[in-house]
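Listed in Swiss-Prot for this protein:
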type: DOMAIN; residues: 10-81; note: domain 'PAS 1'
type: MUTAGEN; residues: HIS69 to Ala or Gly; note: Loss of heme binding
type: MUTAGEN; residues: HIS75 to Ala or Gly; note: No loss of heme binding
type: MUTAGEN; residues: MET87 to His; note: No change in heme coordination; increases c-di-GMP PDE activity 2-fold in absence of O(2), CO or NO, and 2-fold more upon addition of gases
type: MUTAGEN; residues: ARG89 to Ala, Glu or Ile; note: The Fe(2+)-O(2) form loses c-di-GMP PDE activity, due to reduced O(2) affinity and/or increased auto-oxidation. NO and CO forms are less affected
type: MUTAGEN; residues: LEU91 to Thr; note: Increases auto-oxidation
type: MUTAGEN; residues: LEU107 to Phe; note: Significantly reduces heme-binding affinity; increases auto-oxidation
type: MUTAGEN; residues: LEU107 to Thr; note: Increases auto-oxidation
type: DOMAIN; residues: 134-207; note: domain 'PAS 2'
type: DOMAIN; residues: 402-532; note: domain 'GGDEF'
type: DOMAIN; residues: 541-795; note: domain 'EAL'
type: MUTAGEN; residues: HIS582 to Ala; note: Loss of cAMP PDE activity
Amino acid sequence: MKLTDADNAADGIFFPALEQNMMGAVLINENDEVMFFNPAAEKLWGYKREEVIGNNIDMLIPRDLRPAHPEYIRHNREGGKARVEGMSRELQLEKKDGSKIWTRFALSKVSAEGKVYYLALVRDASVEMAQKEQTRQLIIAVDHLDRPVIVLDPERHIVQCNRAFTEMFGYCISEASGMQPDTLLNIPEFPADNRIRLQQLLWKTARDQDEFLLLTRTGEKIWIKASISPVYDVLAHLQNLVMTFSDITEERQIRQLEGNILAAMCSSPPFHEMGEIICRNIESVLNESHVSLFALRNGMPIHWASSSHGAEIQNAQSWSATIRQRDGAPAGILQIKTSSGAETSAFIERVADISQHMAALALEQEKSRQHIEQLIQFDPMTGLPNRNNLHNYLDDLVDKAVSPVVYLIGVDHIQDVIDSLGYAWADQALLEVVNRFREKLKPDQYLCRIEGTQFVLVSLENDVSNITQIADELRNVVSKPIMIDDKPFPLTLSIGISYDLGKNRDYLLSTAHNAMDYIRKNGGNGWQFFSPAMNEMVKERLVLGAALKEAISNNQLKLVYQPQIFAETGELYGIEALARWHDPLHGHVPPSRFIPLAEEIGEIENIGRWVIAEACRQLAEWRSQNIHIPALSVNLSALHFRSNQLPNQVSDAMHAWGIDGHQLTVEITESMMMEHDTEIFKRIQILRDMGVGLSVDDFGTGFSGLSRLVSLPVTEIKIDKSFVDRCLTEKRILALLEAITSIGQSLNLTVVAEGVETKEQFEMLRKIHCRVIQGYFFSRPLPAEEIPGWMSSVLPLKI
């Protein structure tokens, strides 16, 4: 056939449809000659149309297939199908330059005008075949992975699994294919949540993971961490999901071991019981094991706890680990015996490692508990029992129907040592007094330090003559002066004695305290029995004390707020929060009455804690109303300062309500400045470090020296109302106030005069440069809800 005839034939039969086809199109006649060769075919083979048309098709067949090709064509012409399978056949096409590319092709047999033609449609499949080869290699690689892997179709059916999956779960691909993992691996009797979470993971459209308890083909239950990774095509259509598995059974056991032990620690069981809990949990993880714990005391191992199993284990292998404190010092020994082959060595080592850390925590917890117990029950300076210990001791005696005699001992004149030599030497003086007490202490007597310079002796000798003899012996303890830094300091004791059959602890301590106060008010250096007159007063206090306890627990106390004004500008300096109590039975009870009572019955710290929290809450509420209060001051008892929880209580309240330290001022009395307790001053310094101001209330009523004022981190001093009342009539008082304001200015302290009621008092105080004024002249103490109205209608005051 000539070239023009071929062109005409192609043009008439195939050209309109195939010339622009993106697939290579090749048409051959009954003589196997190429009649049509479109541009796409030119691109695939690298031949020009003119080179191919009219030539035998063999020139387009790869050399290695040419020998068999004529027979294939002949066979097909004689009875082959009209259409060979679509585009599903791959063939390596050999180009003009000898290079080869992968293609997909379909061959169609066409009969026309009694002649048989063949049309081949071919497209480049290089990328597909490369991907197919990559997939094949990937499948081989995945099959050799140590981690189990399955491949899912978009309907979450398993289409592929590797050998590691088969080894872990027991299912080969023929058994797993077409199954959904939540059906194949779920434990029927396990809570539904397990399967629901597995289903949720399977239907994730992004990477995710979770942990499940799954079932193997053999019925074994194993903890698994499963991860899912969706695979998308270029059009963001989901093609497959790859799911990987990790056996975390041992990891879960170790986490459970750690969690169980930590949970037990939170309940603070006794030390030996905690050890048994650790042993039992180790035993539950390690099959056929025996566990022992030893604590080191002075370097020697002391048995702490053991598991319940007997120590005799067949073919036992032993593991031993040193339990160490945080600083690395040895604190104990952990011993584990397991049956040979019961567990892998690596797993036992992991269990031993985490267990020794848990045991170390338990030992530290016990050490901390003992330390806290020591702090709670004993005075850190003297080593004597403290107030808490005393309360427990007296309660125990009363419960046993024993009537003790209580001697409340106040050491007089310690202040002389402080003023002369300082606090450190005063500590030494008190320790010397304690040592002398101990030398005289009898086996059945109990001695404790309840605060500062006050001690309590409890004796079971209740004969009157014996009581007075003991009191005299106590006084004789300090008959000789205490030698401090080669200087003699004469000290005396004021002793209050209480004894009454069937009375409780509060009664005994209150009455002894009243008796001691009576001695001190009369010059000290003596002892005093509690009198009937005192008894009536105590009864009244006990009734009122019960009411006060109820008021505190029922939140019946209230705070009122008295403004403080700058004397020169009339602007607000701050507000003082004052506690008030109105009892349904006793009516209005003044602070001068219920505050000392709260101190006696041990409720003063609860009041102080409430005052701090309520003041901070109210300050935050005003702030939310855009009411600016520069500072709020609160009064705290000296006893509250003896609590090591005070700084934390203040910090917690400030943090809870978002209060800055400079917005809060804590007031202490001048008499508390004279207290000899270094712990108190440490707590004061902590408060100042938090930014909290420190005000000395009732300044001038005590006997504190300037050295004390300088040594404390004071920011403010308050002139007592008793001086303000007399400043207009007594020149000496006025001179004292002038001196106080001058001292305040020199030390950069704010001086506040409280109790100012008249214009004359105000003018006089402003004249001597008292910076801040507080009192009824400006405002009475107001409920919180009245403060905003007062500020908007009065401030700034016209001075």
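Here the Cβ of each residue, glycine as well, is placed from N, Cα and C on the backbone.
Nope, none of those substitutions made it into this model, it's the original residues.
Model, not experiment: these values are computed from the prediction.
Looking at HIS75 (mutagenesis position) and ARG89 (mutagenesis position), their Cα atoms lie 19 Å from each other.
With a cut-off of 8 Å between CB atoms and residues at least 6 apart in sequence, the same chain places PRO62, TRP102, THR103, ARG104, PHE105 near LEU91 (mutagenesis position), listed in sequence order. Long-range Cβ neighbours of HIS69 (mutagenesis position) (same chain, at least 6 residues apart, Cβ-Cβ under 8 Å): ILE57, ASP58, ILE61. Ranking the mutagenesis positions HIS75, ARG89 by how many other Cβ atoms lie within 10 angstroms of each Cβ puts HIS75 at the bottom. Within its own chain, HIS582 (mutagenesis position) has GLN556, LYS558, HIS588, VAL589 as residues 6 or more apart in sequence whose C-beta sits under 8 angstroms from its own. Other Cβ atoms within 10 Å of the Cβ of LEU107 (mutagenesis position), summed over all protein chains shown, number 19. HIS69 (mutagenesis position) falls within a helical segment according to DSSP. When the alpha carbons of LEU107 (mutagenesis position) and ARG89 (mutagenesis position) are compared, the span between them is 10 angstrom.
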